[in-house]
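First the structure, in the form of structure tokens, and then the observations on it.
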Amino acid sequence: MSGTFNDIRRRKKEEGSPTAGITERHENKSLSSIDKREQTLKPQLESCCPLATPFERRLQTLAVAWHTSSFVLFSIFTLFAISTPALWVLAIPYMIYFFFDRSPATGEVVNRYSLRFRSLPIWKWYCDYFPISLIKTVNLKPTFTLSKNKRVNEKNYKIRLWPTKYSINLKSNSTIDYRNQECTGPTYLFGYHPHGIGALGAFGAFATEGCNYSKIFPGIPISLMTLVTQFHIPLYRDYLLALGISSVSRKNALRTLSKNQSICIVVGGARESLLSSTNGTQLILNKRKGFIKLAIQTGNINLVPVFAFGEVDCYNVLSTKKDSVLGKMQLWFKENFGFTIPIFYARGLFNYDFGLLPFRAPINVVVGRPIYVEKKITNPPDDVVNHFHDLYIAELKRLYYENREKYGVPDAELKIVG
């Protein structure tokens with residue numbers, strides 16, 4: 001970890017803070033003792049967030065801190081509610097509901113999806129932190145065609161704080177009940193690459209309206225899929241469902257698609273998170289054919305590759321060898337718990353040197369061309385699966401190489417390693 005506190009390249013991407021340039025060395029050798037003492041302190045101060053940080057940037061940092069720690073906070077609150085007799089009148093009925101409700105695994109996310117919740121200001125702050133941008137390369141045919149009086153209506157609000165120079169801009173979107181709309185087009189299965197640490201871009205682009213998803217792809221309601229273990233935390237699972245996030249199990253994915261709700265799957269999974277590196281992009285894709293089978297078993301669906309430039313720049317990941325003790329522990333954890341824990345670091349809440357908050361690295365989520373799967377086949381043969389898998393990889397590579405120079409990685413190669 002000797003490079004932990006010396007990652008100057010990373011720190012230059014941070015904040016654009018007023019402290020930039022604070023470590024410039026004075027060439028004048030006749031410095032006074034006071035100047036020398038100040039110069040000694042400057043490298044230490046560089047890592048701290050300045051008090052002059054704009055209020056809006058503080059809100060962005062808090063939004064990201066909430067997202068990265070929300071599952072822990074919900075867990076703590078649940079334990080507090082269970083251990084507090086005064087709250088049992090609420091905790092007991094909820095826990096009964098929690099044990100019997102199967103919404104995350106039965107496609108019921110369609111009924112729990114809330115555009116109003118996805119449009120809360122916190123998600124705009126979250127996306128502006130990096131920032132995250134959602135870019136479409138072609139227009140996608142809407143699954144639902146909305147009449148003008150059914151379109152998303154946006155209202156803007158401004159709340160003045162004290163002192164008056166601070167204010168919070170709020171946006172509120174009207175809700176749309178797609179269940180009462182006529183389906184006029186295909187559904188979509190978006191494959192998101194690369195996984196990175198936490199798929200931060202996928203959350204901002206497809207689980208919230210922070211990137212204006214409903215305006216960029218109108219009439220295509222979407223559910224981001226994640227590990228079923230995330231729904232084992234009380235309250236947190238309802239929070240995820242309100243954002244349209246659901247379990248990535250095959251049964252749930254098929255049921256969600258059958259209800260004309262498109263889905264987004266982070267294809268590389270837990271194993272790919274171990275490959276996160278700023279030196280290039282490595283994907284786990286050759287053996288990932290389950291999502292292709294889902295599309296064929298659904299029919300009238302488009303496979304759409306999505307590449308997020310900058311996803312792997314949000315954290316520094318310490319590489320481990322497969323034969324090392326740590327590498328074996330990571331693989332064991334993945335095999336037994338369904339996910340793994342990469343060794344990573346970035347910045348903290350009040351400093352830029354070390355912590356678990358991601359860096360402010362731009363994430364450009366570029367959506368490729370759709371690959372239409374017309375015919376529904378309940379048990380697709382291998383040659384059909386391989387055919388669409390090859391088409392998908394070809395489109396993903398085209399998407400990457402046509403856009404890599406535009407988004408700052410002109411020489412980085414795309415490697416499919418597993």
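Glycine too: its Cβ is placed from the backbone N, Cα and C atoms.
Original residues fill every noted site, and no substitution is shown.
In three-state terms derived from DSSP, PHE71 (mutagenesis position) belongs to a helical segment. What Swiss-Prot notes for the published mutagenesis of PHE71 to Ala is this: Retains more than 40% of the wild-type enzyme activity.
Every protein chain shown contributes to the tally, and the Cβ of LEU73 (mutagenesis position) ends up with 12 other Cβ atoms within 10 Å. For the mutagenesis experiment LEU73 to Ala, the note given by Swiss-Prot reads: Retains more than 40% of the wild-type enzyme activity.
In the three-state DSSP reading, HIS193 (mutagenesis position) counts as strand. For the mutagenesis experiment HIS193 to Ala, the note given by Swiss-Prot reads: Almost complete loss of enzyme activity.
Record note (Swiss-Prot), mutagenesis HIS195 to Ala: Complete loss of enzyme activity. The unchanged residue is displayed.
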Distance between HIS193 (mutagenesis position) and LEU73 (mutagenesis position) at the Cα atoms, whole Å? 28
Protein Cβ atoms within 10 Å of HIS193 (mutagenesis position), excluding its own: 25
HIS195 (mutagenesis position), number of other Cβ atoms within 10 Å: 24
Relative to the Cβ position of PHE71 (mutagenesis position), how many further Cβ atoms are located within 10 Å? 16
